[in-house]
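In what follows, a structure is listed as structure tokens, so that the remarks can point back to it.
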Amino acid sequence: MSEEIKKIEEVAEQDKAPKVPTTEPPVDVPAPVTEEAPKVEEAVAEIAAPAAAEGETATAAAAAPEEKKKSGGVARRFTFNKRWGKHRDAEASTPKEPEAPKDPKEDVLGWIAQQIPQAVHKANYQVIDWVQKTAIPEEGERKTIPGKDQATTRNQFIGFFKDGDVLAKLANALEPGAVEVAAAEENADAAAQKEVQKKNIDAFGAWAQKTLGTEAAPVTNEDLLEKGKAGYTAVFQTLWQLGVQAKEKFDKEGFNVDTIVQLANSVVKSGLLTTILGFFRRNRQAAAAVEEPKDETAAAEGAGEAKEEGATGEVADTADEPVAVKQETSAPAAVAAN
């Protein structure tokens, strides 16, 4: 009986209407925005950073071909150079003083550096000529000096003294018995001949060191046999000093420095004159080439007039008369000028 009463009470409680709330519901108060804003900005920055990096990479990759085309494939970083702008203009406006001419007696290498190649070739020939005349008294035993118009190039100059024989003879001519001349055996191979050349060159270099008072040998076999044109300076300077001091030290006739300087200067003047004449000659040939088409046009017009006269019948019958043909040829410009 009691269980039934409990069930009836439970059903009655379920059927009751809910109680009306006597208090107001809680209100949600939003948090201040200022505190969360930095976090949002940081999050946005973190998200945007990879995207920006990818965008920059893509832009750089797209611009790379254009930069390579402009700079030839080499990326260059601009650096400030003081030669730009006012500094550059100031340097350009400042006239440079011409270098004073060197005295060949005191600084022959400086003098050589100031000369044009043709003038140096003239000096080379004169030095070889003095060496041969001093070292080999008999004219028939002398070798032919290489070069055209008494002008010897640097390579020819080195090649002339490469065997060392003339150098050893020069030392003995200036100071008898100074150098023992080595000679190769008959039918000796190239290696044996080269060893003989080295001995003669080194013997001459040792004698020149003692004679000129230098710290080391002024000429070595490498200067003549290995270095090529790079050895020209040492050989030329040594022979030049011997030629200048020959009279003082050995009472032998040396070469005249003033004569060599005059020959070099004459080459410079003649070279300048040749350049000027060539300029006017080219202009005259160009003018003659322009005038030739006019002469051909006039001849063509004359031939056309003759054809018109024959067509109109103004020319009489000339079947029984010999016809004289006049051939006009345009003479060359040089002949016309003469």
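Including glycine, each Cβ sits where the backbone N, Cα and C put it.
Where a substitution is noted, the model still shows the residue that was there originally.
Listed in sequence order, there are no same-chain residues at least 6 apart in sequence whose CB falls under 8 Å from the CB of Pro117 (mutagenesis position). What Swiss-Prot notes for the published mutagenesis of Pro117 to Leu is this: In xd27; probable loss-of-function mutation. Reduced cell protrusions on both BDU and PLM neurons. Partial embryonic lethality. Weak egg laying. Distal tip cell migration defects.
Model confidence over the domain 'Calponin-homology (CH)' (121-247) stands at 93, taken as the mean pLDDT rounded to a whole number. Annotation source Swiss-Prot lists domain 'Calponin-homology (CH)' at 121-247, citing sequence analysis.
The domain 'Calponin-homology (CH)' (121-247): residue composition by secondary structure is 83 helix, 0 strand, 44 coil, according to DSSP.
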